[in-house]
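Peer 1: So Swiss-Prot has the following annotated:
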type    : residues      : note
MUTAGEN : Ser27 to Ala  : Strongly reduced phosphorylation
MUTAGEN : Leu256 to Ala : No effect on dimerization
MUTAGEN : Gly263 to Ala : No effect on dimerization
MUTAGEN : Leu270 to Ala : Loss of dinerization
MUTAGEN : Leu277 to Ala : Loss of dinerization
MUTAGEN : Phe284 to Ala : Loss of dinerization
Amino acid sequence: MVTPKQIDFSSCVGADNSNGTLSHRRSPRNIPSSKRAASVAEEETMKKKMKMKKKKKKLDPPLIVRIWNEEDELSILKGLVDYRAKTGFNPKIDWDAFCSFLGSSIVERFSKDQVLSKIRKLKRRFHVHSEKINQGNDPKFTRSSDSEAFGFSSMIWGQGDDDGMDKEHEVNGNGAAENRTNESGEEMLKEHEEEVANTELLNENGAAKTTENGTSSGKERHDEDNDDDDELCAVQDAFEAVMSQGLSGYQKKLQLEKLMNLGNGKRRELSDEWKALCVEETRFNIKKLRFSAKLAEAANDS
């Protein structure tokens, strides 16, 4: 009788292990080790993401930044003029009622304290400009809206009315609040001089060169250059305000070049005369605005 031939599979699939299972099967111990590796990698990734988020939060700027612009300042000044006309020009202002009167364009973006702080700054700025004008100096408006803002301010504080703001925000009785006001006014007066405060011609050792009489030659030269630039700007401003209308581009260029090449004496004469006219015009506009305020007050009283 033929017995079946036993086939040996060991040559094809390898030898059996001690448990009788095929050697090509994976050990169950390999599965948890791979899961642990994946888990560790995932934890490292999460830690990196958390660190990045924390770092980003530190670097991110504040979400809400309150910035006043020219339109906001004019809105407040116009609002004060209208509110005073509505309340019969009462010198004592109810600031809570005024903030409600301003409307959502300001109130929704700024708090009452921010509004009052801005009004105090506008009031100080007006008094600084008024003092310079009364002394016969140019107020030097740096923005296009400064002249308009000064007009509204003169209607509010030009008569010297006490709006109660300074007393309401006094800090103590030793004059601390008053000192801050004076310091702020002095800072405004000096803000146009700070840019040229320390510009002197230096020698090789880093010291300012001095002349025989002990004065700084660099400072004198710098002052002369500033005077020349100021005179040129004044003459150019006068030309654009008085003569340039109706001229072609070429005519403007030709005549302006001639004015820029004038001698120092003639140029200084024209510059001084134009500055004097500007001061007179500013004073006239102030008087006109004050008269407008009186006229509006009389119309509301009758």
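Backbone N, Cα and C define each Cβ position, glycine as well.
Help me understand the surroundings of these features in the structure.
Peer 2: For Leu256 (mutagenesis position), the same-chain residues 6+ apart in sequence whose C-beta sits under 8 angstroms from its C-beta are Gln236, Phe239.
Under DSSP, Gly263 (mutagenesis position) is assigned to coil, being neither helix nor strand in the three-state scheme. Cβ environment of Gly263 (mutagenesis position): no same-chain residue six or more positions apart lies under 8 Å away.
For Leu270 (mutagenesis position), the count of additional Cβ atoms within 10 Å of its Cβ stands at 17 [all protein chains shown].
Its own atom aside, the Cβ of Leu277 (mutagenesis position) has 13 Cβ atoms within 10 angstroms in the protein chains shown.
Within the same chain, no residue at least 6 positions away from Phe284 (mutagenesis position) has a Cβ under 8 Å from its Cβ.
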Peer 1: In DSSP terms, helix, strand or coil for Phe284 (mutagenesis position)?
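Peer 2: In the DSSP reduction, Phe284 (mutagenesis position) maps to helix.
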Peer 1: DSSP on Leu277 (mutagenesis position), three-state: which is it?
Peer 2: helix
